[in-house]
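This report refers to the structure that appears directly beneath it.
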Amino acid sequence: MRVHYLWLLLILGHVASARYSSANDWTVDHPQTLFAWEGACIRIPCKYKTPLPKARLDNILLFQNYEFDKATKKFTGTVLYNATKTEKDPESELYLSKQGRVTFLGNRIDNCTLKIHPIRANDSGNLGLRMTAGTERWMEPIHLNVSEKPFQPYIQMPSEIRESQSVTLTCGLNFSCFGYDILLKWFLEDSEITSITSSVTSITSSVTSSIKNVYTESKLTFQPKWTDHGKSVKCQVQHSSKVLSERTVRLDVKYTPKLEIKVNPTEVEKNNSVTMTCRVNSSNPKLRTVAVSWFKDGRPLEDQELEQEQQMSKLILHSVTKDMRGKYRCQASNDIGPGESEEVELTVHYAPEPSRVHIYPSPAEEGQSVELICESLASPSATNYTWYHNRKPIPGDTQEKLRIPKVSPWHAGNYSCLAENRLGHGKIDQEAKLDVHYAPKAVTTVIQSFTPILEGDSVTLVCRYNSSNPDVTSYRWNPQGSGSVLKPGVLRIQKVTWDSMPVSCAACNHKCSWALPVILNVHYAPRDVKVLKVSPASEIRAGQRVLLQCDFAESNPAEVRFFWKKNGSLVQEGRYLSFGSVSPEDSGNYNCMVNNSIGETLSQAWNLQVLYAPRRLRVSISPGDHVMEGKKATLSCESDANPPISQYTWFDSSGQDLHSSGQKLRLEPLEVQHTGSYRCKGTNGIGTGESPPSTLTVYYSPETIGKRVALGLGFCLTICILAIWGMKIQKKWKQNRSQQGLQENSSGQSFFVRNKKARRTPLSEGPQSQGCYNPAMDDTVSYAILRFPESDTHNTGDAGTPATQAPPPNNSDSVTYSVIQKRPMGDYENVNPSCPEDESIHYSELVQFGAGKRPQAKEDVDYVTLKH
């Protein structure tokens, strides 16, 4: 309990000390005095800082004519504004912005700016701004100066204003309030200055509203003239185009003395007198003493008669000479500096002085424009001039300048002039020489060689000219490097070519003049001989008409003859070579030859290519037309065609397409079946040609022959064995025959039929086929069964109906017929048999045992042929 009491005492002591020190810790900044007038507004810029860094305003009051009540220890007075933080939004930064005429523009942190609108005259005096932040409180006095009428602006001027020096005037008003705008305008002698002119440099306006000052300013920067001295400058305050107040000041412009000079008379004849006066018209500050200085052509005058009077000075010139002509001015000084008068020119009249001539340009180039000027001092100026060329008058030219538009060599010479005015004429002082430069004249190139000039000869040329100013210093030749220079102006050309270009020379001083080109006229044999095809326009085909022309580019002399050669042999003479119907045999290399009296020239060979369809086709067989089977054979289709054959087609002896499009047909490996005739067909862009047939014979190899011989021997051995067995069977048959004769009622019979088969005649050899017929290819075994009809008792229905036909009781009631045809031995397809064909054996057997009636049935015959 005691500890808590000690802590409470410490907290109360801290609060008390904070209250006691709060008066020293508040900081409030605002303008010391604010100015306004009845009906305007006042904006009070204000910044504050509470004793506690994070403290915020809880309450703000604005009192008018406030007092402190010592009894209640509170401030009393008219409350113009009272705002307290709201319970709904205690953290808000702004209070209620406006109460009556007062608007709070600050916040709860550091801004206490206020605005009173409209302001009243009775608002003058002190306002009290009461601010509370927690336990901290503060009363800040604010002084207002409100007048019933708008007060005048102030104008700040520099201490001294000088003419032509830039100065700045400042018009200010200790007033600025947003929502009540004012304008500051400048006037010079009641004329508003609205824009930048030659004398007005700038007009700037600014508004300042800070915690230190509140004012509106306008600055006028200009360069005053001396005539602006004493003029009024006015600054006017306006609101909504209404003049509120104004202030006027007078300009005190300091300037140098302003002088006026007069000459009487300004034009005087030689030896007369002249009086000049200089008057001081104005000066600020004024001249202490009149001390006037005189100047002629910018130089001070000395030892002249002067008369000084108040504010005036006189200069008297006696017995005026021409040297006294010129420009005069006077000068006087004050504390600012010297002032000068304008210049006046004194003219002294006299007769022309001796003249001289100036030539422009000199020396002159031929063709240039030349101007000659006659220089003769005179006053008044000379009105008439007489020009002389080589001391002879030039009629028609009476001006000061003599102009020659295009000078030529004959214009060269000495020139002089004579000037004249109303006081008399002058004299000729000295002559001027006109020197006209021109390039060499009449330049020519001369050939100093024998003519005619032949190709390969040497030629000498000389460059000559008529006149030149200045003299010729060098020569040039065109084309450059065409020869060697023997000496200046002489050129030697070694081995002149047939196409030598024309040669010209130039003689040069500071300019070059070229001679006309001289043609060497070199004689030479015909050049660039060539063969031209006149017709046809496109490719040449057999049967067309062809016309060739012999052409050449150059020939000197021009008379020529033409000759034609084919493959080096002379064909005919003439410019044209014609083929009525060209053939392949006309193909070859053609040259045309052109000759003149100098020599002959042969053209390059021109190849005449005649296009024609394939011809002379034939089939060549490699390695030969008789080839053993198993090897390979290559058939080539040889032809004559232009252009070459692009597609080949091969056919066999039967005319069948072998589907080979190449020039060569390869057969590998060869078989006997490849034997036959072959032909080829070739096609190019012109047409198609076909070869006659060529025969290829393929014979058996020894291996094949051996195999077939062995097969034949085996077959013969088989026949012999069968023959032996046949004899045995025959013998057996003869034995059984006697027994069969005893059986009369027997219907069975057995017999052999021998049938000799005629051998097919071998085919004759031909180019398409070789060999003979081979019976072994037709080996057959024939077999037949003859069934006997059944007895009549069983023939109750259709014999062909399977339902009523009963099978025979046994297989003995049948007839068997067979043919055995033996395979021939040693028979080959392409070898004739060495012995006749063995005959075939036919065997049949008819057997029927038992007695009784035959069953009546439809006789059936089954016949079977077996081939192997």
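The backbone N, Cα and C atoms fix where each Cβ goes, and this holds for glycine too.
From a predicted model like this one, the values you see are computed outputs, not experimental measurements.
Swiss-Prot documents Val15 to Ala as a naturally occurring variant and attaches the note In strain: DBA/2J and NZW/LacJ.
According to Swiss-Prot, the feature domain 'Ig-like V-type' maps to 22-148.
Quoting Swiss-Prot on the natural variant Thr76 to Lys: In strain: DBA/2J, BXSB and NZW/LacJ. Taking Cβ-Cβ distances under 8 Å and a sequence separation of 6 or more, the neighbours of Thr76 (variant position) in its chain are Phe63, Tyr66, Glu67, Phe68, Asp69.
According to Swiss-Prot, the natural variant Glu192 to Lys carries the annotation: In strain: DBA/2J and BXSB. Annotation for Glu192 (variant position): spatial neighbours Lys185, Trp186, criterion Cβ-Cβ under 8 Å with sequence separation of six or more.
Confidence in the domain 'Ig-like C2-type 2' (257-347), given as mean pLDDT, stands at 87. Residues or ranges marked as domain 'Ig-like C2-type 2' in Swiss-Prot: 257-347.
Look at Swiss-Prot and you will find 352-435 tagged as domain 'Ig-like C2-type 3'.
According to its DSSP assignment, Thr386 (variant position) is in a strand. Here the residue is the original one, but Swiss-Prot notes a natural variant at this spot, Thr386 to Ile: In strain: BXSB.
According to Swiss-Prot, the domain 'Ig-like C2-type 6' annotation covers 614-697.
Swiss-Prot lists Thr793 to Met among its natural variants, and the accompanying note reads: In strain: DBA/2J.
Here Swiss-Prot notes a natural variant, Thr796 to Ala, with the remark: In strain: DBA/2J; BXSB and MRL/MpJ.
Among the sequence features in Swiss-Prot, the natural variant Ser814 to Thr is noted as follows: In strain: BXSB and MRL/MpJ.
Cβ contacts within 10 Å of Thr386 (variant position), excluding its own Cβ and spanning all protein chains shown: 18. DSSP assigns Thr76 (variant position) to a strand segment in the three-state reduction.
According to DSSP, Glu192 (variant position) is assigned to a strand segment.
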